[in-house]
Amino acid sequence: MGCCCCLPSIPESSRTIDEHLPLSRATPSSLSNAYSSPLSPPIPLAITNINLQTSPPKLPRTQGNSSEASPGLTQVVPEKKTWHVDDLTDFELKKQYREAIDECPICLEEYEIDNPKLLTKCGHDFHLACILAWMERSEACPVCDKELVLTES
């Protein structure tokens, strides 16, 4: 057997010499008509515009239980909820957070005896070497961007 080009039913004389030329060397007239003819436009999709559909008019809303509003048009406003918050200050919360995460925010390494941590007035702690190098470039805390003041301890 063989491929479709090798079938005996197709005479070799029907093949043209253009079949063996690369497209870059072929003349434009020898290119297929599919490449030179314009493409047909795409088939349009059936689109329905949601904005064109009619909707019932919106009724005016009133708050509360006024006597002049009809019962179908009133809106009940829920009561204000209060949330219980512990009596912890921001500094105490930051202290609890620092104890939970015991690493320097600049270098992301844990604190060790060789490289101690230093606490700032804004409540953040850093390696001594890291914060001193930071203070050469900036006067703001690397975490909260407040003025960087070191504590005396």
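Placed from the backbone N, Cα and C atoms, the Cβ positions cover glycine too.
Residues as originally present; substitutions not included.
Lifted from Swiss-Prot, the feature list:
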| type | residues | note |
| --- | --- | --- |
| MUTAGEN | C122 to A | Strongly reduces E3 ubiquitin-protein ligase activity; when associated with A-124 and A-127 |
| MUTAGEN | H124 to A | Strongly reduces E3 ubiquitin-protein ligase activity; when associated with A-122 and A-127 |
| MUTAGEN | H127 to A | Strongly reduces E3 ubiquitin-protein ligase activity; when associated with A-122 and A-124 |
| MUTAGEN | H127 to Y | Strongly reduces E3 ubiquitin-protein ligase activity |
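Taking all protein chains in view, 22 other C-beta atoms sit within 10 angstroms of the C-beta of H124 (mutagenesis position). For C122 (mutagenesis position), the Cβ neighbour count at a 10 Å cut-off comes to 18, with all displayed protein chains included. C122 (mutagenesis position) carries neither a helix nor a strand DSSP state and counts as coil.
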